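Enquirer: Residues or ranges marked as domain 'Protein kinase' by Swiss-Prot: 156-510. Sequence annotations record features per position, and here Swiss-Prot assigns ATP binding site to I162, G163, K164, G165, C166, N167, A168, A169, V170, K186. Mutagenesis annotation in Swiss-Prot: K218 to A, described as Abolishes ubiquitin phosphorylation; when associated with A-361 and A-383; the structure shown retains the original residue. Swiss-Prot gives this note for the published mutagenesis D361 to A: Abolishes ubiquitin phosphorylation; when associated with A-218 and A-383. Residues or ranges marked as active site, proton acceptor by Swiss-Prot: D361. For the mutagenesis result D383 to A, the note given in Swiss-Prot is Abolishes ubiquitin phosphorylation; when associated with A-218 and A-361.
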Amino acid sequence: MAVRQALGRGLQLGRALLLRFAPKPGPLFGWGKPGPAAAWGRGERPGQVVSPGAQPRPVGLPLPDRYRFFRQSVAGLAARIQRQFMVRARGGAGPCGRAVFLAFGLGLGLIEEKQAEGRRAASACQEIQAIFTQKTKRVSDPLDTRCWQGFRLEDYLIGQAIGKGCNAAVYEATMPTLPQHLEKAKHLGLIGKGPDVVLKGADGEQAPGTPTFPFAIKMMWNISAGSSSEAILSKMSQELVPASRVALAGEYGAVTYRRSRDGPKQLAPHPNIIRVFRAFTSSVPLLPGALADYPDMLPPHYYPEGLGHGRTLFLVMKNYPCTLRQYLEEQTPSSRLATMMTLQLLEGVDHLVQQGIAHRDLKSDNILVEWDSDGCPWLVISDFGCCLADQHVGLRLPFNSSSVERGGNGSLMAPEVSTAHSGPSAVIDYSKADTWAVGAIAYEIFGLANPFYGQGSAHLESRSYQEAQLPEMPESVPPEARRLVRSLLQREASKRPSARLAANVLHLSLWGEHLLALKNLKLDKMIAWLLQQSAATLLADRLREKSCVETKLQMLFLANLECEALCQAALLLSSWRAAP
């Protein structure tokens, strides 16, 4: 009994000593009471500004709040307290002092065990991340077996126009496998004609031997760059940000393209971002519909009043069935499907942020759609002509003059961008601008009108809207998705969740219900759930020749897995569910 009382008294005294001599930490968010979502995400803290060239802080498991003062060496802290205690005692520690340090040693053992558990969890997350990172980097390239082909416009058969935008026209195209196929296509008169007008068989199906069009060729409109390849590449370099290394291996007239230190960044591949397979300059051809659709953009030898130059840039990409706007005009996805579509956009934006690139022109017209074998849509972000991909400024653009370009889409321009004022030390931070645009596009995905489009009283402007003016989403939308969309559209960027945190929230709401149902989120339970998800995802990926949308999303989640970020998302979800 005496020993028990001594140990109990020692624990009380040890705790009092720790509270007295340990450094007082600032407000931190971890396993304690959930803080605001501001700056939550990949290694961020509320109010923290990350410099453009800074490496991301290694993220480990945060200790519970009651252990935060053990950030310095445990051994060093123990020695410091012991020295101060011995100085005060001036004669050595008696039985009471020995009990204090015995209790203190027991406490250190518990904390070291907690730290070891956190290290094991962080290590498990890193191993899972390494496995799936390699898998998600694989982006199919239909031209990978033709490394030295496809760098001339003459290598392609051009079909019908797919669409046109503010600065380019897009046509379907194919590359004949063998030279005799090219001759056959020319003989049948298929050059310049799409599948709607090709020869049909007796049963109404497409005739054998008729080419299909797996590629889309984007022909840029060259009004101000001149006709030299150097000037064209310099003026339109942002279009080359999502280009692969092989895509830029061709000759550009008399010029070989070389990425310069002052040029834009090269974007690493991602399943939710367009990939440019080939890029080259060539003479402007008179393509189908050109005189009717964009005569003013043609060279004068095609149209006397045309403003275009005789040479321009061509980009070869995958041909997708439709844009997101076209898809939503025909179909209204279910709430679960709409959640997964929003999640895909967040995954793409998070990848851009990690690479230090801002798209700045996100809208449903610039998002392409294809379907998996189950009919679920897969979204791809395209059109990087307005992107910010500067190697020197990162996501913080110096705004020292009103002539500095803010971006391309004024309607979906984040408040911190649209309200920025130029000045000698002014800077526009784009780190959460694309995330805000995803929140606005989410209204369209869930079947509602985009509140930042249109006219009348329902129309909002990013410069002046208040969060209370945002339209309420219907009850059919999952509550987590409703809360997240409103959170993405907060005016203050510091209160807005990062794309990574938002993506983790949707991942957990879709597939982590078992984890969220736990009263206390324990590390061993979380790691067991992650291992189970990893095994199931690997098995699903191996069993199917082409992964479905859900499997792809789970692979992306595991490829970006970080223990602390996952805990933050779980805490945010728990706080939303606990709120009235």
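Going from the start of the chain as shown, residues are counted 1 onward.
From the backbone N, Cα and C atoms, a Cβ is placed for every residue, glycine too.
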Enquirer: Measure from the CA atom of D361 (mutagenesis position) to the CA atom of C166 (ATP binding site) and give the result in Å, rounded to a whole number.
Expert: 12
Enquirer: Check D361 (mutagenesis position) against DSSP and tell me helix, strand or coil, would you?
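Expert: The residue in question, D361 (mutagenesis position), is coil (DSSP, three-state).
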Enquirer: Just name the most isolated of the binding-site residues I162, C166, A168, V170, going by other Cβ atoms within 10 Å of its Cβ.
Expert: C166
Enquirer: Out of K218, D361, D383, the mutagenesis positions in the record, which is closest to A168 (ATP binding site) when you go by Cα distance?
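Expert: Comparing Cα positions, the closest of these mutagenesis positions turns out to be K218.
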Enquirer: Just how many other Cβ atoms lie inside 10 Å of the Cβ on D361 (mutagenesis position)?
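Expert: D361 (mutagenesis position) is surrounded by 23 other Cβ atoms within 10 Å.
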Enquirer: Out of the recorded positions listed (V170, K218, D383), which are within 10 Å of D361 (mutagenesis position), Cα to Cα?
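Expert: Among V170, K218, D383, the ones whose Cα sits within 10 Å of that of D361 (mutagenesis position) are D383.
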Enquirer: Identify, in sequence order, the residues in the chain of D383 (mutagenesis position) that are 6 or more apart from it along the sequence and have a CB within less than 8 Å of its CB; answer 'none' if there are none.
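Expert: Residues satisfying the criterion: G165, I274, D361, N366.
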Enquirer: Counting only residues 6+ away in sequence within the same chain, which have a CB under 8 Å from the CB of K218 (mutagenesis position)?
Expert: A168, A169, V170, E239, F314, L315, V316, M317
Enquirer: So for K164 (ATP binding site), how many other CB atoms are inside 10 Å of its CB?
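Expert: So the Cβ neighbour count for K164 (ATP binding site) comes to 18.
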